[in-house]
Amino acid sequence: MEASAGLVAGSHNRNELVVIHNHEEPKPLKNLDGQFCEICGDQIGLTVEGDLFVACNECGFPACRPCYEYERREGTQNCPQCKTRYKRLRGSPRVEGDEDEEDIDDIEYEFNIEHEQDKHKHSAEAMLYGKMSYGRGPEDDENGRFPPVIAGGHSGEFPVGGGYGNGEHGLHKRVHPYPSSEAGSEGGWRERMDDWKLQHGNLGPEPDDDPEMGLIDEARQPLSRKVPIASSKINPYRMVIVARLVILAVFLRYRLLNPVHDALGLWLTSVICEIWFAVSWILDQFPKWFPIERETYLDRLSLRYEREGEPNMLAPVDVFVSTVDPLKEPPLVTSNTVLSILAMDYPVEKISCYVSDDGASMLTFESLSETAEFARKWVPFCKKFSIEPRAPEMYFTLKVDYLQDKVHPTFVKERRAMKREYEEFKVRINAQVAKASKVPLEGWIMQDGTPWPGNNTKDHPGMIQVFLGHSGGFDVEGHELPRLVYVSREKRPGFQHHKKAGAMNALVRVAGVLTNAPFMLNLDCDHYVNNSKAVREAMCFLMDPQIGKKVCYVQFPQRFDGIDTNDRYANRNTVFFDINMKGLDGIQGPVYVGTGCVFKRQALYGYEPPKGPKRPKMISCGCCPCFGRRRKNKKFSKNDMNGDVAALGGAEGDKEHLMSEMNFEKTFGQSSIFVTSTLMEEGGVPPSSSPAVLLKEAIHVISCGYEDKTEWGTELGWIYGSITEDILTGFKMHCRGWRSIYCMPKRPAFKGSAPINLSDRLNQVLRWALGSVEIFFSRHSPLWYGYKGGKLKWLERFAYANTTIYPFTSIPLLAYCILPAICLLTDKFIMPPISTFASLFFISLFMSIIVTGILELRWSGVSIEEWWRNEQFWVIGGISAHLFAVVQGLLKILAGIDTNFTVTSKATDDDDFGELYAFKWTTLLIPPTTVLIINIVGVVAGISDAINNGYQSWGPLFGKLFFSFWVIVHLYPFLKGLMGRQNRTPTIVVIWSVLLASIFSLLWVRIDPFVLKTKGPDTSKCGINC
């Protein structure tokens, strides 16, 4: 899609369009050659799935299947090059020492049931060719087929030599002839194999070797690898978890069998809370059983897909940026995000940036226009000097030596000029913001005098404007810029718009019509690209021929700027991103967290991952004790749908084709062009499509009624039903059998802003928790959804269940935080007097908790300070935001009372941490304040009671005081937040404190702790001699 001359606004019926030029036709890809075995010289061949056979996933040493199987059966079972033990691959028999792997599931080959004679015959034939040369001539390949390296990706094969077909250009390397032996005999094969092994170390490069052989071998190797946690770190951690589970069971048994008869209410409440905490701990702990890390190889990605002199074969990527309210999400923040996207280290023709303005704000539109103009200067500057990060606001405010590693003589001069250009750009944006603060009575007017179509934000047509791209002009150095598209979907009264999820689905459809990239990057407007190679990092997984087929998305961790040094309110959330997410990556992949995620478009369309040969389900029919019938899978997959469409023909075929097209329209909507794009797995727009028709369809697919009677939001795209649509969307993909990847490059891929103010932070946590409660009560709850097919792994289900259950922990947590004060005020306790033996249970439990935390920090690299801040805010958020989320969720489910969430403000104060000390009153502050005062009153009452009754009461008091102080210490950051910068409590909090203190003072007087508890004779009756 090319840059248009003006804004395109209209609905499906209005047909308001502008004329644009033809789209650039996609460049053809070249056919590429195959590979040959380093041992016998035979062609390596294909796997059972049609991919190039790779014997060793670690080094990619070229070996054909017969040599690979012989080495596993008769040899050392190790790769000749890297000495790594060969793993069993699909289509090969098992040997002693093989591990069970769920992805290799072919019983017909696994136990070597048949085809033994065929394999020996093929081996003998391969050796005959191996004596002659390192490859075959064109006459040996009857069909002219070459094994594709890019599985499920772009069409075309990977080059291993110069040309195709003749000896001069092909890969042609002489090898020493093997000793003559009967070609078909097993002994001859073994003799030649052993001879090759003995001579392998002495075979040096020949004079006529291809100089690119080293690069080719490097390009054949995997684009990424798993890095398991060292066994010395993870094994003790697992043993302590098991020990803690046993200790917890013994502790709970003791608690249940030893009630406190004079305080049954307190005892029963505490036991129920402890059981709930145990269940919550299990759901949180065991998904961290298999943590892994990953490494990517960007150089191999370039060697494989960016070969010199050939078309760039990296996959196109559509980038989505969403914004709603420019007053809470400043245009300057959004502009920096867009500029960092346009300046990414990725081919410009492969990048398209779509900005969704769900508030239909003219301020956002005009600021994006200014951003497009500034990008013509900023993008070439970034690429010329390779600066990081490529968001100008963050780059120019970095307090580092910006001259480090810079050798270009004009860098300083051009940097100063660019900084001045950016400052002028900021002034223009600020002027637009100031102008937008006063809305005219007649509404906004565009520069050409026409009214702004989005003056009524709840009733306006769809709008599209293409700012940059193929026909949008060039940068200051004459180079093309990535495409930049402004999108505002149509809104009309009476239609449900589904907030952010609906806006994202509209972007998916618009991009599907205009560019249709096979991959999509989703970013919030305040999350800029901090690592210009972030998309390349994701492509190392998504375009990997071995693992990319079943990957639905690559999730990056969230990192933040502008957080205070102590991270008072645990904004960095490193415990979740550096511990929990690594654990999930070892199971079925991390959950989707709403931003910083690269999706596979086909996964968002509801398709299932491609299926390889699977072991048949053993459903015995009674006629055979070993084998059964294969269970039929009635779920539709993309391959089935493509096959059905391709098989149609004749009169009946036309009828079936019509029915199939109607089914597609019921699924994807009534846009034939968009439906066609969903079947293009490799992406791209049909060359025959007219740009005017594409623009008309783009307006159509963002119309307010397009999703009616379709599966958008239920099975396709971002899933509706919760304000935390990210959890639901990732959950649906995992239930279909996809897996996700967690990518943590050394330089953080994306960075955003976090609410450092206490009230804003609690409101953010409230929104997340409310979304979890909505999912818990919906039909997509992990407790009962997704069991059919068994594609969601159990530990992954545990993790998803924990994401929906955790808000309910607020109820027992609140009760447990109040119990210490009640015990101090009533002089009772939740446990009976314990013996020396029983005290071992408590000591063991506390020790196991401490050791588990220490070992977890050891393998994850999280600091103890970050862990402690997370624990503190877990209590603060648990007794405030999570509690309110449960109440609001129940009101919404039971009474139908809906609660609208507010967008978290991204504005910054002139002071670096001005927002940190600002006090904003919210009802979320009431429960923690109440708990804090109750415990302080309880501590004072307990100490006064002990002083009044003598030293014999100090022993039992220490346990109660420790219990209460533990609660107060967890709430300390909350107390500092209430005090603010001036270390004085705001008036509203003082009023609440006095009110609550008065209530508990009356309660204290009723208990009367200063009066002697022992009863004696009445002096009025016995006289002075009593």
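Backbone N, Cα and C define each Cβ position, glycine as well.
No noted substitution is present; original residues retained.
Taken straight from Swiss-Prot:
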BINDING   CYS37, CYS40, CYS64, CYS67  Zn(2+) 1 binding site
BINDING   CYS56, CYS59, CYS79, CYS82  Zn(2+) 2 binding site
BINDING   SER322, LYS328, GLU329, ASP358, LYS499  UDP-alpha-D-glucose binding site
MUTAGEN   PRO557 to Thr  In fra5; dominant negative effect on cellulose synthesis
MUTAGEN   CYS621 to Ser  Unable to localize to the plasma membrane and impaired function as cellulose synthase; when associated with S-623; S-624 and S-626. Abolishes S-acylation
MUTAGEN   CYS623 to Ser  Unable to localize to the plasma membrane and impaired function as cellulose synthase; when associated with S-621; S-624 and S-626. Abolishes S-acylation
MUTAGEN   CYS624 to Ser  Unable to localize to the plasma membrane and impaired function as cellulose synthase; when associated with S-621; S-623 and S-626. Abolishes S-acylation
MUTAGEN   CYS626 to Ser  Unable to localize to the plasma membrane and impaired function as cellulose synthase; when associated with S-621; S-623 and S-624. Abolishes S-acylation
ACT_SITE  ASP726  active site
MUTAGEN   CYS1022 to Ser  Impaired function as cellulose synthase. Abolishes S-acylation. Unable to localize to the plasma membrane; when associated with S-1026
MUTAGEN   CYS1026 to Ser  Impaired function as cellulose synthase. Abolishes S-acylation. Unable to localize to the plasma membrane; when associated with S-1022
May I ask you to report the DSSP-based helix, strand or coil state of LYS499 (UDP-alpha-D-glucose binding site)?
helix
What count of other C-beta atoms do you get within 10 angstroms of the C-beta of GLU329 (UDP-alpha-D-glucose binding site), across all chains shown?
25
Sort PRO557 (mutagenesis position) into helix, strand or coil using the DSSP assignment.
coil
Expressed in Å to no decimal places, the gap between the Cα atoms of LYS499 (UDP-alpha-D-glucose binding site) and ASP726 (active site) is 13
Cβ-centroid neighbourhood (8 Å) of the Zn(2+) 2 site, CYS56, CYS59, CYS79, CYS82 excluded:
ALA55, ASN57, GLU58, GLY60, PHE61, PRO80, GLN81, LYS83, THR84
Simplified to three states, DSSP reports SER322 (UDP-alpha-D-glucose binding site) as strand
Under a three-state reading of DSSP, tell me whether ASP726 (active site) is helix, strand or coil.
helix
Other Cβ atoms within 10 Å is the metric here; tell me which of the binding-site residues CYS37, CYS56, CYS79, CYS82 scores highest.
CYS37
CYS59 (Zn(2+) 2 binding site) to ASP726 (active site), Cα to Cα, whole Å, comes out at 37
Rounded to an integer, what is the Cα-Cα distance in Å between CYS67 (Zn(2+) 1 binding site) and SER322 (UDP-alpha-D-glucose binding site)?
53
Rounded distance in angstrom between the Cα atoms of CYS79 (Zn(2+) 2 binding site) and SER322 (UDP-alpha-D-glucose binding site):
49
Using C-alpha atoms only, work out the spacing between CYS64 (Zn(2+) 1 binding site) and CYS56 (Zn(2+) 2 binding site) and round it to an integer in Å.
11
